[in-house]
Amino acid sequence: ILGTILGLLKSL
């Protein structure tokens, strides 16, 4: 889901 993508971006 989009939340997963946002989580990865926050990891950066």
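Going from the start of the chain as shown, residues are counted 1 onward.
Keep in mind that glycine also has a Cβ here, set from the backbone N, Cα and C atoms.
Where a substitution is noted, the model still shows the residue that was there originally.
Spatially close to Ile1 (mutagenesis position) yet at least six residues away along the chain is no residue at all, judged by Cβ distances under 8 angstroms. What Swiss-Prot notes for the published mutagenesis of Ile1 to Gly is this: No change in antibacterial activity, complete loss of hemolytic activity, and complete loss in cytotoxicity towards HEK293 cells.
According to DSSP, Thr4 (mutagenesis position) is assigned to a helical segment. All protein chains considered, the CB of Thr4 (mutagenesis position) has 7 other CB atoms within 10 Å. Swiss-Prot documents Thr4 to Ala as a published mutagenesis change and attaches the note Increase in antibacterial activity.
As a published mutagenesis entry, Thr4 to Lys appears in Swiss-Prot alongside the note: Increase in antibacterial activity, moderate increase in resistance to protease-mediated degradation, complete loss of hemolytic activity, and no change in cytotoxicity towards HEK293 cells.
Annotation of the published mutagenesis Ile5 to Ala in Swiss-Prot: Important decrease in antibacterial activity, important decrease in helical content, and complete loss in cytotoxicity towards HEK293 cells; the original residue is retained in the structure shown. Sequence-distant neighbours of Ile5 (mutagenesis position): no residue of the same chain at least 6 apart has a C-beta under 8 Å from its C-beta.
Around Leu6 (mutagenesis position), there are no C-beta neighbours below 8 angstroms that are at least 6 residues distant in the chain. What Swiss-Prot says about the mutagenesis result for Leu6 to Ala is this: Important increase in antibacterial activity and important decrease in helical content.
Among the mutagenesis experiments that Swiss-Prot reports, Gly7 to Lys is described with the note: Important increase in antibacterial activity, increase in helical content, important increase in resistance to protease-mediated degradation, increase in hemolytic activity, and weak increase in cytotoxicity towards HEK293 cells.
Listed in Swiss-Prot is the mutagenesis experiment Gly7 to Ala, annotated as follows: Important increase in antibacterial activity, important increase in helical content, and no change in cytotoxicity towards HEK293 cells. Contacts of Gly7 (mutagenesis position) defined by a Cβ separation under 8 A and a same-chain sequence distance of 6+ are given as none.
Swiss-Prot gives this note for the published mutagenesis Lys10 to Ala: Important decrease in antibacterial activity and important decrease in helical content. DSSP classifies Lys10 (mutagenesis position) as helix under the three-state reduction. With a 10 A radius on its CB, Lys10 (mutagenesis position) counts 7 other CB atoms from all the protein chains.
Counting Cβ atoms from all protein chains shown, Ser11 (mutagenesis position) has 6 others lying within 10 Å of its own Cβ. For the mutagenesis experiment Ser11 to Ala, the note given by Swiss-Prot reads: Important increase in antibacterial activity, important increase in helical content, and decrease in cytotoxicity towards HEK293 cells.
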Provide, as an integer number of angstrom, the distance between the C-alpha atoms of Ser11 (mutagenesis position) and Thr4 (mutagenesis position).
11
